[in-house]
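For reference, the structure discussed in these notes is given below.
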Amino acid sequence: MAQRNGMSPRPPPLGRGRGAGGPSGVGSSPPSSCVPMGAPSTAGTGASAAATTTPGHGVHRVEPRGPPGAPPSSGNNSNFWHGPERLLLSQIPVERQALTELEYQAMGAVWRAAFLANSTGRAMRKWSQRDAGTLLPLGRPYGFYARVTPRSQMNGVGATDLRQLSPRDAWIVLVATVVHEVDPAADPTLGDKAGHPEGLCAQDGLYLALGAGFRVFVYDLANNTLILAARDADEWFRHGAGEVVRLYRCNRLGVGTPRATLLPQPALRQTLLRAEEATALGRELRRRWAGTTVALQTPGRRLQPMVLLGAWQELAQYEPFASAPHPASLLTAVRRHLNQRLCCGWLALGAVLPARWLGCAAGPATGTAAGTTSPPAASGTETEAAGGDAPCAIAGAVGSAVPVPPQPYGAAGGGAICVPNADAHAVVGADAAAAAAPTVMVGSTAMAGPAASGTVPRAMLVVLLDELGAVFGYCPLDGHVYPLAAELSHFLRAGVLGALALGRESAPAAEAARRLLPELDREQWERPRWDALHLHPRAALWAREPHGQLAFLLRPGRGEAEVLTLATKHPAICANVEDYLQDARRRADAQALGLDLATVVMEAGGQMIHKKTKKPKGKEDESLMKGKHSRYTRPTEPPLTPQASLGRALRRDDEDWKPSRLPGEDSWYDLDETFWVLGSNRKNDVYQRRWKKTVLRCGLEIDRPMPTVPKGCRPQTFTHEGIQLMGGATQEPLDTGLYAPSHVTSAFVPSVYMPPTVPYPDPAARLCRDMRRVTFSNIATHYHYNAQ
């Protein structure tokens with residue numbers, strides 16, 4: 001197909017070529033662009049596979065029997081399972097968040113038929129019936145696919161209306177079942193089961209749904225939860241389903257599908273994944289593994305260290321607790337807040353640090369030399385208080401052990417070893433020199449590596465394990481508790497991904513209260529992306545129909561070559577090359593659609609800033625597109641929502657991030673001081689407590705301790721019991737609790753202490769109390785006078 005200009009009035013429809021995919025759907029891509037270097041021309045090995053050459057393409061086409069579970073005549077992408085696209089998409093590393101241009105075009109080519117049918121809900125249902133059995137990749141993570149399935153063949157779905165979970169969408173249609181590859185060697189019981197053809201597992205109860213504008217959802221049937229995977233086709237082709245935490249839960253995942261946190265020490269793995277003896281988990285961690293650094297793997301970001309805690313008070317060695325006026329009181333207040341939120345006993349598992357501290361040697365901050373102090377010994381028989389200082393009893397199975405992936409990982413390319421020691425523990429490279437080196441530990445003193453001397457590592461998240469086996473993360477940046485995983489084995493595969501994609505799970509109120517789901521990010525659920533320019537109302541006319549939009553998205557280049565050339569001349573760009581690539585795509589898209597990028601940015605809430613004068617400029621930077629160094633800085637993006645801003649800060653290890661404000665005066669103050677006895681809490685009782693507090697809160701913001709103080713605010717002050725004494729919302733002098741009449745000087749009246757006012761914990765109950773005083777006659781009289 002001849003190469004087309006992005007400014008053509010109406011590009012011709014893309015030929016079906018290989019149906020739902022193949023290099024023919026890429027439009028003007030080179031013939032060999034979809035075949036990776038070194039990849040074989042055909043993936044089929046059967047003698048009956050007829051190898052033919054598609055006219056106009058340099059791809060060696062095969063005609064295999066189709067994807068697993070598909071009928072023999074199915075077929076828009078019947079060659080995907082044995083085609084070059086599957087080989088290309090199987091090489092995406094787990095640390096990478098976005099797909100490359102070649103992988104992007106492969107995703108768009110495979111999903112071409114679904115995109116063209118995304119006009120109405122009826123058209124999507126017809127497409128799912130016509131292409132039933134077709135296997136489509138999810139991009140990220142590798143090994144997950146969407147098997148196109150009509151709704152009538154989805155077990156347990158019935159007449160579920162997904163618009164109740166997303167009311168702003170005009171229509172949402174369930175079109176596929178999410179399946180994933182299974183390693184038969186990892187689970188011999190699978191074998192040739194009927195439910196696992198060709199090593200594919202479909203027992204997770206996950207379904208893929210599509211909405212208007214190619215909004216992609218993942219529906220969790222067991223939890224009745226709708227997860228927003230992508231807001232448009234551009235985001236789906238670029239990121240896939242890698243941000244969906246629920247995908248990483250299945251314990252039948254094959255080796256490296258996706259790769260989990262590597263715990264090569266069998267003793268530590270058995271300690272963390274022990275289900276029947278979970279009460280002794282905390283004692284075992286304190287006795288043997290306190291201070292051990294685990295290289296935590298989170299999909300879509302770099303490795304980061306997680307230091308296993310021996311006691312809750314050890315958090316005083318890390319920021320932001322170390323710089324608090326009184327760290328012990330702040331930790332007590334935080335522990336009290338966690339007791340109120342979790343409504344059961346819990347265990348502080350570890351502190352997650354920024355990636356730059358991985359491999360830095362240090363000892364515990366106990367006043368001695370680094371690496372020479374043993375962790376504090378904990379008696380195996382002593383009784384400890386609940387709420388972070390004592391192990392918790394877990395009801396139910398936590399999960400099976402995660403198989404160790406054979407491939408190495410880490411910055412150096414080597415594996416990792418974790419050797420217990422009487423002094424400290426480590427995670428170091430698996431080469432001979434590293435194996436012979438002494439073990440190290442990440443602490444708060446004597447830091448080595450990229451950090452300056454005297455600096456203290458910052459705890460970005462504190463991993464918690466509640467009494468029911470669920471894993472939560474306490475974020476010291478904003479003081480909230482976020483769900484991370486349903487069990488420990490799930491956490492070792494998903495890492496802290498649950499805190500990086502906040503506000504993307506919609507569930508009924510009872511389910512959200514049970515799992516402590518955060519509030520929905522209305523910006524993501526109710527508005528399109530501001531940089532999805534192919535959906536802009538002022539875009540060119542040819543980009544308003546499906547064929548034109550697909551040709552626009554899959555056109556080659558999109559300004560990335562210029563950025564890569566510019567990065568070779570300016571090494572400073574390499575640190576944030578993904579941001580510059582995204583800006584280059586925006587500029588190229590705006591030029592192809594005839595839009596002014598500066599106007600679009602300002603309409604969305606951002607502005608173009610001049611590098612020298614720092615004043616808004618409406619002129620678009622054209623020098624970057626010519627390969628020259630720009631005298632303008634990158635266009636500032638529109639202001640992010642608090643949840644999106646926090647997720648970006650956690651993903652990029654932004655240690656300077658601060659919340660915008662403290663909890664307001666109308667926030668809900670929890671007066672619950674109940675002491676939860678470990679091992680005596682039933683699951684239904686815990687869920688009932690969480691639901692009751694959610695009803696009492698009535699959607700108000702939670703009054704909570706804030707370890708990270710916003711700019712221009714005073715630090716919060718707490719008593720030894722964790723009760724806040726005074727707020728820090730402003731720089732103005734606050735009320736000290738001393739009361740005196742305004743017409744009498746304080747010299748003649750002794751000061752009288754007035755305790756600070758406590759907000760009423762239950763606004764709904766207060767309203768009911770006030771309504772009891774209103775009789776029917778008063779209401780009738782009030783209505784009569786208003787009517788007059």
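Using N, Cα and C of the backbone, Cβ positions are placed for all residues, glycine too.
Modelled residues match the original; the substitutions are not represented.
Counting every protein chain shown, the Cβ of Arg125 (mutagenesis position) has 18 other Cβ atoms within 10 Å. Under the heading of mutagenesis, Swiss-Prot lists Arg125 to Ala and annotates it as follows: 35% loss of viral replication.
Contacts of Lys126 (mutagenesis position) defined by a Cβ separation under 8 A and a same-chain sequence distance of 6+ are given as Ala117, in order along the sequence. For Lys126 to Ala, Swiss-Prot lists a mutagenesis experiment annotated as follows: 25% loss of viral replication.
Using a 10 Å radius centred on the Cβ of Arg151 (mutagenesis position) and all shown protein chains, the other Cβ atoms total 17. Here the residue is the original one, but Swiss-Prot notes a mutagenesis experiment at this spot, Arg151 to Ala: 75% loss of viral replication. Complete loss of dsRNA binding.
Arg163 (mutagenesis position) is surrounded by 14 other CB atoms, counting those within 10 A of its CB over all protein chains shown. Arg163 (mutagenesis position) falls within a helix when secondary structure is assigned with DSSP. Arg163 to Ala appears in Swiss-Prot as a mutagenesis experiment; the accompanying note says: 15% loss of viral replication.
A simple way to gauge crowding: the CB of Arg231 (mutagenesis position) has 22 other CB atoms within 10 angstroms, across all the protein chains here. Here the residue is the original one, while Swiss-Prot reports the published mutagenesis Arg231 to Ala with the comment 10% loss of viral replication.
In Swiss-Prot, the entry for mutagenesis Gly242 to Ala states: 90% loss of viral replication. Complete loss of dsRNA binding. The structure shown retains the original residue. Over all protein chains present, the Cβ of Gly242 (mutagenesis position) has 25 other Cβ atoms lying within 10 Å. Classification of Gly242 (mutagenesis position) by DSSP places it in coil, neither helical nor stranded.
Mapped onto three states, the DSSP output places Arg231 (mutagenesis position) in coil. In this structure, the CA atom of Arg231 (mutagenesis position) is 15 Å away from the CA atom of Arg163 (mutagenesis position).
Ranked by Cα separation from Arg151 (mutagenesis position), the mutagenesis positions Arg125, Arg163, Gly242 are led by Arg125. Gly242 (mutagenesis position) and Arg163 (mutagenesis position) have their C-alpha atoms 23 Å apart, to the nearest angstrom. Rounded to a whole value, the Cα-Cα separation of Arg163 (mutagenesis position) and Arg125 (mutagenesis position) is 16 Å.
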